[in-house]
Each structure stands twice: as C-alpha cells, then as structure tokens.
Amino acid sequence: MASRIAKDVTELIGNTPLVYLNNVAEGCVGRVAAKLEMMEPCSSVKDRIGFSMISDAEKKGLIKPGESVLIEPTSGNTGVGLAFTAAAKGYKLIITMPASMSTERRIILLAFGVELVLTDPAKGMKGAIAKAEEILAKTPNGYMLQQFENPANPKIHYETTGPEIWKGTGGKIDGFVSGIGTGGTITGAGKYLKEQNANVKLYGVEPVESAILSGGKPGPHKIQGIGAGFIPSVLNVDLIDEVVQVSSDESIDMARQLALKEGLLVGISSGAAAAAAIKLAQRPENAGKLFVAIFPSFGERYLSTVLFDATRKEAEAMTFEA
C-alpha cells in the first residue's frame, strides 16, 4: 500500500471541495455552487499563488533559500500564502500591508516569522506597493514577487483551479463567478474553462464603491481582498463576459447569512461572490444553469472586522451563569 503522507505542507494545496448553496439561493431559477478555498492549508485561495510564485522564481534561478529576501505588498491573504511557503522552504519574507487590514492577518503573518511593515490605509494597495518598492531598493538579495504582475499567479489557476472546477462539475458549469483582486483567479481558471467550453460565461465581481472595471472611480470599501482601485496587468479583461457590482453592505450581509443558513463561515469577499452569483441565478434567462462562485477565504480571519462587529460585542459582554 502506497503512503499518502505529504512531503511538506505545500503538497496539501488545492483540490478544494465544491458545495451547493441551498437556503440563501432559495427562489433562484439557476443553481449556485461554491468552491471552498477556505479549505486550503492556510485557509485562502492565495495559498495557491503564494506557492506558485515562489516555486516559479526558484525554477528560474531567481531566488535561493537562505540567501534571497522575499518582499511583497499584500492586503493580507497573499502574505499568508507566501508566509507558510517561505517558512517551509527557508526564506526570509518582508510584507507591506495597509494598516486597515484585519488584526488577525497581522498576527498570522508575525506567527510565520514575517517582517511586517504597515502602510497608510488612505493610500490603499498603491501605498503598500510603493513601500515594498522602497524596501526592495535598499535590500541586498531582495526579490519582489509582484502578485499583480506575475504570470505565475494566473498560471496556477489555469493549471489547478480551472481543471478542478471542470472536473468537479462534470463539465456542466455554465458560469464562473469570481471577485477581482489581482485578477489571477478569473484570468487563469476562466481561460481554462473557456477552452473546455466556449459557452462558459465569466463574471467578475467588484465593489459598487470602487467600480473601476465598470468605468467608475476608485473609492474606499469594506470588501477586503477585491477592488484594489486599479486594473492589474495580470487581469485579462477581454475574457470577462460581465462585471457584477455588489456593495460592501450586501457582501457583509450575505457573508453573515452564509454562516447562519449554510453553515459556511466565510470572509466578506465570499459574501460578495455569493451575492453576485445569486443575482445571476435569479435571472429568468439563467433557468437551470449552474454558476460556480469562488469563496476565497475562511471567516475566522475576519473576527476583528465589521463582519463580526455585533457578534464580537455580544461575545465580549457575556458573563457566566451561576
């Protein structure tokens, strides 16, 4: 009997399950399934690209464990994806991150031994990128992975996420719904799905408050991980059939409903993807169609955010019963 023990934690990445949404999708004429990326080793879809970008740079001879210092600007989850891979492979990692991101993300990054530099939240991801470039310029053997520009980002989704969805749905997928942060997921997985069936539609999700892809202006919003305020070079906008806008409030409410009605504790961007997919599945022309939405991350990473404000206050105010 062959051993099924993984060589290290990076071998556990991928092959996440798909599950139908039932109660929150009541009244829909189409069906909605979620790809549960919270089941990754470090609980987010970014585990895939963290591993992919480091491995790709290693194969190209651009970095070496124990010598190279990896640097990356991130809103949090990519940092975690890079952090556990860097720890397993023996790299020092410096992360720049807007100070508005959740406390959990800071703690997790520090737990993995990351050197964390917080940046002005008013400057968003652009501020984090500028700080990372400044650090890179003065760091010997520094190497920036650049998730917004690195082809290894969409490549891993083309090689793994897309095929997993195609196989998991038995090729019966009609629409793929993905929030757009770097654009790597929708570009890579979407390209693969369209190659299998040109009729598969790709739906990008962005915040109403920062609807860049729809021709709007960048603005502050509460959906951590999507709506970066610019169009990343990794994103192939030509692949996208439609951009669906959802508000921060809609996304937060849906994330809460997913916990209460589906037993799925997810982050705010999962709420955004679900809200968008349900809107699509409610359209009469989509009767009988199957939409797969990416749920990027686990809700436990958002306990200190607006998502769990009321719950946290209730929990903190509780006293024991005699």
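Glycine residues also receive a Cβ, built from the backbone N, Cα and C atoms like all the rest.
What Swiss-Prot lists as pyridoxal 5'-phosphate binding site is Asn77, Gly181, Thr182, Gly183, Gly184, Thr185, Ser269. Quoted from Swiss-Prot, the note on the mutagenesis of Thr74 to Ala is: Strong reduction of cysteine synthase activity. Under the heading of mutagenesis, Swiss-Prot lists Thr74 to Ser and annotates it as follows: Reduction of cysteine synthase activity. Under the heading of mutagenesis, Swiss-Prot lists Ser75 to Ala, Asn or Thr and annotates it as follows: Strong reduction of cysteine synthase activity. Per Swiss-Prot, mutagenesis Asn77 to Asp is noted as: Strong reduction of cysteine synthase activity.
Structure with Swiss-Prot features highlighted.
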residue: Thr74; record: mutagenesis position; contacts (Cβ under 8 Å, 6+ apart): Leu82, Ile95, Thr96, Met97, Ala128, Gln147
residue: Ser75; record: mutagenesis position; contacts (Cβ under 8 Å, 6+ apart): Met97, Pro98, Met101, Met125, Ala128, Gly181, Gln224, Gly225, Ala228
residue: Asn77; record: mutagenesis position; contacts (Cβ under 8 Å, 6+ apart): Ser44, Val45, Lys46, Arg105, Gly225, Pro296, Ser297, Arg301
residue: Thr182; record: pyridoxal 5'-phosphate binding site; contacts (Cβ under 8 Å, 6+ apart): Ile49, Thr78, Gln147, Phe148, Asn153, Ala228, Pro232, Val234, Leu235
residue: Gly183; record: pyridoxal 5'-phosphate binding site; contacts (Cβ under 8 Å, 6+ apart): Pro154, Gly204, Ile231, Pro232, Val234, Leu235, Asn236
residue: Gly184; record: pyridoxal 5'-phosphate binding site; contacts (Cβ under 8 Å, 6+ apart): Ile49, Gln147, Asn153, Pro154, Ile156, His157, Val234, Leu235
residue: Thr185; record: pyridoxal 5'-phosphate binding site; contacts (Cβ under 8 Å, 6+ apart): Val45, Pro154, His157, Thr161, Ser178, Ile294, Pro296
residue: Ser269; record: pyridoxal 5'-phosphate binding site; contacts (Cβ under 8 Å, 6+ apart): Gly179, Gly181, Ile223, Gln224, Gly225, Ile226, Ser251, Pro296, Ser297
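Taking the centroid of the Cβ atoms of Asn77, Gly181, Thr182, Gly183, Gly184, Thr185, Ser269 as the pyridoxal 5'-phosphate site, the other same-chain residues with Cβ within 8 Å of it are Val45, Lys46, Ile49, Thr78, Gln147, Ser178, Gly179, Ile180, Gly225, Ile226, Pro296.
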